[in-house]
Amino acid sequence: MNEMENTDPVLQDDLVSKYERELSTEQEEDTPVILTQLNEDGTTSNYFDKRKLKIAPRSTLQFKVGPPFELVRDYCPVVESHTGRTLDLRIIPRIDRGFDHIDEEWVGYKRNYFTLVSTFETANCDLDTFLKSSFDLLVEDSSVESRLRVQYFAIKIKAKNDDDDTEINLVQHTAKRDKGPQFCPSVCPLVPSPLPKHQIIREASNVRNITKMKKYDSTFYLHRDHVNYEEYGVDSLLFSYPEDSIQKVARYERVQFASSISVKKPSQQNKHFSLHVILGAVVDPDTFHGENPGIPYDELALKNGSKGMFVYLQEMKTPPLIIRGRSPSNYASSQRITVRTPSSVNSSQNSTKRKMPSMAQPLNESCLNARPSKRRSKVALGAPNSGASISPIKSRQSTPMEASKENEDPFFRPNKRVETLEHIQNKLGALKNQCPDSSLKYPSSSSRGMEGCLEKEDLVYSSSFSVNMKQIELKPARSFEHENIFKVGSLAFKKINELPHENYDITIEKKSMEQNYLRPEIGSRSECKTSYGNELSLSNISFSILPNSAENFHLETALFPATEEDVPRTFSRILETGSFQNYYQKMDAENADRVYSKGVKLIASGTLPSGIFNREELFEEDSFYKY
């Protein structure tokens, strides 16, 4: 309480301001990433923070209406040749992509494309009358008025530095996304037309399909070869345009500011640029002397190889534009507060932030001085000075009883899902020490009340955290695998890697061997086939194992000599380095009951070797056999 009363009110105000700024930042983050605004023509534009959202270059979300244009001045009047009526001209430009309105400034990026479209209109003359008429420029030269015949009207764009009024180069790219070709935006011949809506420009921006292009053909082009020539005179303006397909809309797409502008340092004072749209008339250079300094003009190189003069009629420009030379992530908005504490502290201090004005209890300064993070951490950070470790594995929530039990159990490991042998031994050893009468078994119900003993739920061992002792499989010292047993005909062979000890009692494994031998016969695999005679009529069979054989089988040769009728047969399946031969012999009936000390006798055709071997019939060495 004394510490709360001695808290400095100035420090309290600082802490309150920090949390207020943090709260405003969180509210700012909760605002929609993409803001939709209604344009004057009824279409919509999508505005978003490029530091938060990355959009593909060809995405329609990149299209948004940019800064408005303002009139610079009118230069030279245009009159109709026969009537002398002055033509009322007006440029209608619009930026459809590339600029964002940030902090009351229009901001663009040097490496990003921008799209500018423009048309012009004649308020006192419709399109049909405009194309059938001819027009002249009124040029005053030394108080003498002269007229220059207009060949056609056109529009061009350029950029200027507002600080020193120098012209900045613009670069336009083709539709192919490669390094070239690059060229300066050209002069675009136009006829009067209304400006298409922003949505149409957005939809037609990346159209390359011929069928879809025909949909917008009437919007963007006037085809001279589709009109009736009889309605137009020889000196009409329609025939003076350079091409049959005359554009109605000047579309400057995929335009960038040239890399020569120096805007690489975000810390330096922002340079302002402006885009200019100029409507002009192309006239014959032989008739234009250029003596009037008040009328600007540019020389043109026409497609037919001749030259032309582009005389300025009207000019419009944008408000000052900030062109940034680096990516949006390098520029921080002045309205954005970056002070932020870790997300875990935010979640743990929610109640404190709501009651901050009353300052019921002092705040932990170490939490407030935490380093601001650029993004919210996905790992929950523990409270300061807390010794409890948080498991990275998500599990079900524990009840209060289970939580207290976990704290009491000295062997509880919340972040281990499988019991190890060492942990089992430690747990059983602890139970044995606490319950000496129970030996190595679970404690009785009377001993479970003892502090430190496991509850009933722990004795069963949850399958999600441990392994039940009853589920541990105890295997014999020697196991005979099924894969080492081969059944060929009426014989079953088992491959062993080494001989058992001479004192080893094979009867221990007799039952398991008999069960293993009762496996189905191996299909018709070619490597398991053997060629043998009609062994069903034979009483005895003997095998000779090569001395260099690395495989040992419990088989011995018969004591009787082989006859001339013995036919050797060879197994087609060879196990590693082992080779085997069997000899089928025909025996007389009187020899059927003869007892051989070390012979192998077949009782019936289906008898397995496991039913014939005796306990004492074992090899002493790998290469020593008794005959």
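Backbone N, Cα and C atoms are what each Cβ position is placed from, and that goes for glycine too.
Don't expect the noted substitutions in this model, because it carries the original residues.
Note that the structure is a prediction, hence the values are computed from the model and not measured.
Swiss-Prot annotations:
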MUTAGEN   P57 to A  Reduces DNA-binding by 65%
MUTAGEN   R97 to A  Reduces DNA-binding by 67%
MUTAGEN   R111 to A  Reduces DNA-binding by 95% and abolishes sporulation
MUTAGEN   Y113 to A  Reduces DNA-binding by 80% and abolishes sporulation
MUTAGEN   R177 to A  Reduces DNA-binding by 96% and abolishes sporulation
MUTAGEN   R254 to A  Reduces DNA-binding by 93% and abolishes sporulation
Query: Three states by DSSP: which one describes Y113 (mutagenesis position)?
result: coil
Message: If you count other CB atoms within 10 A of each CB, which of R97, R254 wins among these mutagenesis positions?
response: R97
Statement: For the mutagenesis positions R111, Y113, the largest set of other C-beta atoms within 10 Å encircles the C-beta of Y113
Task: Rounded to the nearest Å, what's the C-alpha distance separating Y113 (mutagenesis position) and R254 (mutagenesis position)? Just drop the number here, would you?
output: 5
